[in-house]
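Q: Can you read through this structure? Questions will come right after.
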Amino acid sequence: MSKEKFERTKPHVNVGTIGHVDHGKTTLTAAITTVLAKTYGGAARAFDQIDNAPEEKARGITINTSHVEYDTPTRHYAHVDCPGHADYVKNMITGAAQMDGAILVVAATDGPMPQTREHILLGRQVGVPYIIVFLNKCDMVDDEELLELVEMEVRELLSQYDFPGDDTPIVRGSALKALEGDAEWEAKILELAGFLDSYIPEPERAIDKPFLLPIEDVFSISGRGTVVTGRVERGIIKVGEEVEIVGIKETQKSTCTGVEMFRKLLDEGRAGENVGVLLRGIKREEIERGQVLAKPGTIKPHTKFESEVYILSKDEGGRHTPFFKGYRPQFYFRTTDVTGTIELPEGVEMVMPGDNIKMVVTLIHPIAMDDGLRFAIREGGRTVGAGVVAKVLS
């Protein structure tokens, strides 16, 4: 029994396979689970178990995703693999499967293809911090020079999108041969697992980040003052600490004079907990849903940003018609809707349901935001799109 307990203490890292259709992402996913299970213990997953991905909903969007888990001696990995290109786009934009690092699969027989480029760009836009390359199907290429050429192309492509192409680990392998139990190629899977361990740093846990709580509700308690409620997104709030109230209006400062959960008074509220925070010297009408409480100086309000968005198709309950420049929907951040205007990329006249597109958004009120913040696009309470802040502009 003691072993089970030990497993849980390993750092947990989220990864996924990305890359062009038919380059071997799902075969590689199966090979990793199989080879690591054989070497270090754990459950192997067959190709067809992974390929038959269940549907799930994230922000009202249907995404097909397979989740597998595996262990190396030092870490526990949760790995996501998507069957279709559209699923990757949706997954990365909604953040349904947030990745601490990605394995880019490139077939040595083809070299980089259009979706290879698109997935690298998406990775950059949505903040995938690290990419490791698995050069697949190397058993089918005899020419060493050809492999070097493909490797060089991949490095150039990564550098083009601000990943460190020259320093990126590239493993030459064959997922299929490894899956079939060929020892020479199994060794390449272990080499890849070694890079997952060494190249992707341990992710910072939510509790170690600066305090932030999106405000859901505001109450006034006679004799005690104003209480805001919500779920702590990150960090810890302790009684007596200063906080800032950010977004929508001018930023204000206050002090937390109490934290409560389930009607009990606590010394602190931590990431993941639903709490009420009592604020000193703030009137009920000076604060509203949609603002955030944050550690002073850690987050600023912004109105203009570059984003990567996915527009729901008609089948997903989205719009039935395209939209054009001048479109003014609501952008739903954390707990509230804010109206905004959009600028489309040069040469783009209209956006169709089912498209993914880069757009610059200008909100009518400032919202507390950082790069990587997810949002929904809504019309009258109905979700018509999902997006991520790629870059705050002002």
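Positions of Cβ are set from backbone N, Cα and C atoms, glycine also.
At each noted position, the model has the original residue.
Summarising the annotation, Swiss-Prot assigns GTP binding site to 19-26, 81-85, 136-139. Taken from Swiss-Prot, the feature Mg(2+) binding site covers Thr26. Feature annotation from Swiss-Prot assigns domain 'tr-type G' to 10-204. In Swiss-Prot, a published mutagenesis experiment is listed as Gln115 to Ala, annotated Weaker binding for GDP and for EF-Ts. Swiss-Prot lists Asp139 to Asn among its mutagenesis entries, and the accompanying note reads: Reduces affinity for GDP; increases affinity for XDP. Here Swiss-Prot describes Gly223 to Asp as a published mutagenesis experiment; the accompanying note says: Inhibits codon-induced conformational changes leading to GTPase activation on the ribosome. Under the heading of mutagenesis, Swiss-Prot lists Arg289 to Ala and annotates it as follows: 50% loss of Qbeta viral RNA polymerase activity. Among the mutagenesis results in Swiss-Prot, Thr383 to Val has the note: No longer phosphorylated by phage protein doc. The residue drawn here is the original one.
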Q: For the recorded positions Lys25, Arg289, work out the Cβ neighbour count at 10 Å and name the residue with the minimum.
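A: Comparing Cβ neighbours within 10 Å for the recorded positions Lys25, Arg289, Arg289 has the fewest.
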Q: Restricting to the domain 'tr-type G' (10-204), report the mean pLDDT as a whole number.
A: 94
Q: Return the residue, from the listed recorded positions Gly19, Gly223, with the maximum count of other C-beta atoms within 10 angstroms of its C-beta.
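A: The most densely surrounded of these recorded positions is Gly19.
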Q: Looking only at C-alpha atoms, tell me how far Lys25 (GTP binding site) is from Gly223 (mutagenesis position), rounded to the nearest Å.
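A: With the alpha carbons as reference points, the distance is 61 Å.
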Q: Rounded to an integer, what is the Cα-Cα distance in Å between Gln115 (mutagenesis position) and His85 (GTP binding site)?
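A: About 8 Å separates the two Cα atoms.
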Q: Just going by other Cβ atoms within 10 Å, which of the recorded positions Asp22, Asp139 has the emptiest spot?
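A: Comparing Cβ neighbours within 10 Å for the recorded positions Asp22, Asp139, Asp22 has the fewest.
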Q: Please work out which residue of Thr26, Thr383 has the most C-beta neighbours within 10 angstroms of its C-beta, and give that one of the recorded positions.
A: Thr26
Q: Would you mind pulling the DSSP three-state label for Thr383 (mutagenesis position)?
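A: For Thr383 (mutagenesis position) - judged by DSSP and reduced to three states - the answer is strand.
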